Structure formats: structure tokens, C-alpha cells
Amino acid sequence: MFRLSHYLDQLYHPTPPRIARGTPKPVVIWNLTRRCNLKCKHCYTVSADVDFPGELTAAQARETLEDIGRFKVPALILSGGEPLLRDDLFALAKRARALTRVLALSTNGTGVIGSKADRVAEIGFDYVGISIDGIGATNDAFRGVIGAYEQALAGVRSCKRRGIKVGLRFTITEQNESQLPELLKLCDDEGVDKFYLSHLVYAGRGNKNRGEDADHARTRRAMDLLIARALESAEGRGHPLEIVTGNNDADAVYFLNWAKANFPAAQVAHLRKHLEAWGGNASGVGVANIDTQGDVHPDTYWSEYTVGSVKQTPFSELWTGPDPMLAELRRRPRPLKGRCGACAHQAVCGGNTRIRALQLTGDPWAEDPACYLTAAETGTATDIDRLTVRPFIGDRHDPKPAFV
């Protein structure tokens, strides 16, 4: 996750960068259930409104939660599917509140009303993220259910009335990019605390719909708008909205280039130190995933690669064990190839999102086709052939993944 507002603030109010020693404890994103009342086009878990066999039992989930607490992860995000559809969500969340420093809920928002909204407030979640992918019918088409927009908006308002910090999550595609200005206005009108723009990741239904990914021009236009909006908040103009992006760490380099054009060299050098201390893509390093079956992955999109299962081995042991793919992800620099391997900004970006490269080439270290930076911006040769996105036409037409 690229915290645009945070790093913009470093240009105005600089603080020393914090250099991590060794591998940090990860933020854990835990998919508690695959069941969901929506059918989103980008869903990486391919969720549906049915029961899925093999999900963690209440006892297994409690045991895993205690291990996470002892491991002292910096943050725990409870997700799904739709986590509010898991019967023991609030029991788990109440215990998690006592065990973790930061506790967040990732929801489609349609169920955060009435008594359930009261329970969310009582638990004391630090943050509730609600997904909205367009205004009105655009969101409903994206999420597969008519009325989903109004229900999610009701969830946002329920959170705000109860004093819960709430954010909107928006996945950008070619179909909804034009509505980004309206969504930012919605944040201002509703007093939303955070806006999270997610770039499309080619996992689950997101892979099947990868042909609808936003092209590079749309992505650059969206980033220009987000930077301008973050600047308003940094300068004390309008509603104070925190801006973050995810799943395309080229955003950090794009922002760095914007800073070069608008701030003195000394401030830009300070910003780069902070961005290098952050390091870009955090899969297998600062982010971990436990899926609904209890399988552990480098992040939520790495379902093709499993480190192990918490049904057999505690998460803490799996994460600190000798897994070869985790070891490769933690290398700096990473063993990147193609355009990413030749890029001058690997220390900032970390190689971007490896899953897009994996889906198109079978190689987790190939270049990321969603990098929208030009050859001049990356310092790469102009004659390097770009990896382009082929629309999905079936699994048998994609290369099989090859890991270490």
C-alpha cells in the first residue's frame, strides 16, 4: 500500500525515515469466509452466496488468532468474502481487539447497518473499509447486484454516525475510471476519512476480467487527480481526506517524479529516502494472508502459492520458517527480469505486483505489465519490448506458474 498523503506530508513536515532491521512482522489479512452476498467482477477469492466446505472451524480460528496475538503482528485485517456473514465474526473480533494493536474490517458495507453496525462500533475497530466501485448503476454492474451501491452507502453513513473511521475502496478499470472525480466528491460530501484506490490484480475473477484493466493513460490521469486531491488536504483546503493506493507500486515513482517538478531538490531527496525505507511491494515481507481454508500465502493474491496451512502448523512458524518463495520475495534487490529488472527505481517500487507477471508469463519475476511509467521515467532502454495484457480466454491458454 502506497500512503500518498503520508509521503506528501513529508515534503511539508519532514521527519527522519525509519529503517527496518531484518524482516518486519507482517500486516495479516485474514479471509474469514468465502461466502458473500455480492458477485464482484474483480473478486480474487471468487466468492459467492453459498457455503464453502473446508473453512476454518470456530476452534481452529480461535487457535490461529491466539497465535497471531503471540506473534505480535502490527495489524490484523478481517476480510472475506463478506466477513459479516461468518457467524463467529464478532467473537473473533472481540478477542482480536485485545490481542492486536490495529484491527480493521474489510467489508462490502451492505450489512453494516442496525445492530451489526452497533456491534462493529462496540468492538472498536480502528478502521472499516467499504468497497464502492462507481456511482449508482456503475457500482451495481461491477458488484453484480442491483441496489448494492445504496446499501454500501448506507453502511458508510452508519459508520459515520457511530464515530467509526471509515474509508472507501475503489478498484480502477476502464469502465469506471471516469467516475473517480464523483467518488472523491462523495468522500467529501459524506465525511469519509480515507480513499483507497486499488489497481486491478489478475487473480480470481480479476484475472478473468484482466482485459478490462485501466490502460496506462487512464491510470496516469487517475494518479494526477489523486495527487491534486491529496495536495488540497496537505495544504488545509477542504475536507481532510487521506489518500492511499494499492497494488501498483509504480505510483510511488510517479509521485516522486511529480515532486521533482514541484519541490526543491533537498526535499525530493528526503522524500526518496522515505520511499526507499518503505521499499514498495510488500508481498511476503510486510503483508501476509491467511485464506478461508487456513492456507498461508505471501499476500491475498498469491493463491497459486501456499506456504502451509494453519490447520497443521501455526502461522508464526510458517512465516518465520525456511519457505523458499518467501526467501526470494524478501531478497533486496529482488531477482526481477525484463523492464522491471532494468528499472532505476527498484529500491522504491520493489518490483511492483508480481502476480500480474505470473499470470501472463508463468514467471513471478517477469516485468509487471501494469507499470505505466515511460522508458524515460524508469531509466530503461526505449527498445525494450513491453509485456502487454492479453485478455483471458481460459486457463489452458495461460502458462503454468513456475515458482522456486
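Positions of Cβ are set from backbone N, Cα and C atoms, glycine also.
Feature list (source: Swiss-Prot):
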- CYS36, CYS40, CYS43: [4Fe-4S] cluster 1 binding site (BINDING)
- CYS340, CYS343, CYS349, CYS371: [4Fe-4S] cluster 2 binding site (BINDING)
- 22-235: domain 'Radical SAM core' (DOMAIN)
- CYS36 to Ala: Contains half the amount of iron and sulfide per enzyme compared to the wild-type; when associated with A-40 and A-43 (MUTAGEN)
- CYS40 to Ala: Contains half the amount of iron and sulfide per enzyme compared to the wild-type; when associated with A-36 and A-43 (MUTAGEN)
- CYS43 to Ala: Contains half the amount of iron and sulfide per enzyme compared to the wild-type; when associated with A-36 and A-40 (MUTAGEN)
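Here the features listed in Swiss-Prot are placed on the structure.
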| residue | record | Cβ contacts under 8 Å, 6 or more apart |
| --- | --- | --- |
| CYS36 | mutagenesis position | CYS43, SER47, ALA48, ASP49, GLY80, GLY81, GLU82, LEU85, ASN108 |
| CYS40 | mutagenesis position | SER47, ASN108, SER131, ASP133, PHE142, ARG143, GLY144, ARG205 |
| CYS340 | [4Fe-4S] cluster 2 binding site | GLN346, GLY351, ASN352, ALA357, TRP365, ALA366, GLU367, ASP368, CYS371 |
| CYS343 | [4Fe-4S] cluster 2 binding site | LEU336, CYS349, THR378, GLY379, THR380 |
Residue with minimal Cβ packing [other Cβ atoms within 10 Å] among the recorded positions CYS43, CYS349, CYS371: CYS43
For CYS371 ([4Fe-4S] cluster 2 binding site), the three-state class that DSSP assigns: coil
DSSP-derived structure type at CYS349 ([4Fe-4S] cluster 2 binding site), helix or strand or else coil: helix
Shell of the [4Fe-4S] cluster 1 site beyond CYS36, CYS40, CYS43, same chain only (C-beta within 8 angstroms of their C-beta centre): LEU38, LYS39, HIS42, THR45, VAL46, SER47, ALA48, GLY81, ASN108, ARG143, GLY144, ARG205
